[in-house]
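Student: Heads up, here are the entries from Swiss-Prot:
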{"type": "DOMAIN", "residues": "314-356", "note": "domain 'CAP-Gly 1'"}
{"type": "DOMAIN", "residues": "436-478", "note": "domain 'CAP-Gly 2'"}
{"type": "MUTAGEN", "residues": "Pro509 to Ala", "note": "Inhibits interaction with ZDHHC13 and ZDHHC17"}
Amino acid sequence: MTKTDPAPMAPPPRGEEEEEEEEDEPVPEAPSPTQERRQKPVVHPSAPAPLPKDYAFTFFDPNDPACQEILFDPQTTIPELFAIVRQWVPQVQHKIDVIGNEILRRGCHVNDRDGLTDMTLLHYACKAGAHGVGDPAAAVRLSQQLLALGADVTLRSRWTNMNALHYAAYFDVPDLVRVLLKGARPRVVNSTCSDFNHGSALHIAASSLCLGAAKCLLEHGANPALRNRKGQVPAEVVPDPMDMSLDKAEAALVAKELRTLLEEAVPLSCALPKVTLPNYDNVPGNLMLSALGLRLGDRVLLDGQKTGTLRFCGTTEFASGQWVGVELDEPEGKNDGSVGGVRYFICPPKQGLFASVSKISKAVDAPPSSVTSTPRTPRMDFSRVTGKGRREHKGKKKTPSSPSLGSLQQRDGAKAEVGDQVLVAGQKQGIVRFYGKTDFAPGYWYGIELDQPTGKHDGSVFGVRYFTCPPRHGVFAPASRIQRIGGSTDSPGDSVGAKKVHQVTMTQPKRTFTTVRTPKDIASENSISRLLFCCWFPWMLRAEMQS
């Protein structure tokens, strides 16, 4: 369905920081193409986009012969051409230079505004440089033509309070940033925008993960220590990689690179914590833990509130410095042990959390009431249990028997042996099939065959088989997550034990993605996701900017 523009609305009053400019004069219709260009800019009234009769599509396609007739027809008015430019589709945005030239041929002043969006041709040109939807080359051609005719870089849209440089930074078009700043006044590069907490173009590029635009702005003298209304420098508005979903691996890498770039650009005199803090990147994680009296597998307290098990300590790809990875007892975390496509440890979803080393402390767990710490006893007959926690076999010694292949050696902290019935996380019942070290995480792990198909695998993880069970019946758990509820279900003659295929020590995080795309590809995705920014109605434009 073809969307049409609503009745013209008066744009909001100008903000305090908008540059002084000549008064715009409303004009009812566009002048004839043969008329000379006006001396003063005007605001053109809103009009619907023209379409050919019996046209099959809902958008204007400049490549279609019928649409070309309308585009080059002298009777097509400037407001109608502005309505075409507003359509956020590749067919239109790739021809921004052609459409813009037609607008100029009709006598349009270089600083004329679209009455619906309050945007000038230069604003539209910068928006049309977005990768994926627009064409940077076509946008640069039109921008150079407009600047040569005297287009004002400082003009702002009264709906978004953004100038042309802000649009170029938001849509990550470094070529346009260079064109706009060439010959512009020095204060333009650090001009702020109220819709981005009075941040500069560098703040806008940082918050939108526009690495190319940020580099270009720094090359042209953008101030990396300028603070917005919240007191943040550009490095502090870069999205946190740990808050990104697992399918945003490339974006997390861009966020890390962008933050590092902006931090290194900040002068040392600026009181930015990340710059002034010492760098522990080269300190091994085990030394850091030893200094704190901790080791992997210890129970820890995070921020004095959340308890969990320490699973990782070391440097990461998502941020500089030393980080600890904790498997929380409850699903109150943010990940499953991986961030930005890089796996550091394994835990159930929403139970993994990364934090700085200073935020953890050793937790003292109360001894569990249902599991005692006494040595393992022979298989129990529950018919002879006389009371809670009291059994008639007390004091009896375990009768030696020939161990099966699946039996375990006595280890500190072991609560069950192969063949024992256990309860996992207080919910799932199963039988222990494996106990020992694994390749996928440090420490000792129990491999359990669950009674119901609520597991995650068939006894193998990352190509290493630890035991055999039906698909989706296998699960691994640390000792703190299991509780023995019965004796062994295997007879002494059982010959199937869990045999590990091979032993390797995992020293590097394992990536869960195979390809890394360029920042330009990422910018394309970001541009596609910004369609709402350029929707048809100005109140939706403003809502997008405020979000």
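Including glycine, each Cβ sits where the backbone N, Cα and C put it.
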Student: Go ahead and report the DSSP secondary structure tallies for the domain 'CAP-Gly 1' (314-356): helix first, then strand, then coil.
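Tutor: Split by secondary structure, the domain 'CAP-Gly 1' (314-356) comes out as 0 helix, 19 strand, 24 coil.
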Student: Determine how many residues of the domain 'CAP-Gly 2' (436-478) DSSP places in helix, in strand and in coil.
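Tutor: The counts are 0 helix, 18 strand, 25 coil.
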Student: Across the domain 'CAP-Gly 2' (436-478), what does the mean pLDDT come to, as a whole number?
Tutor: 86
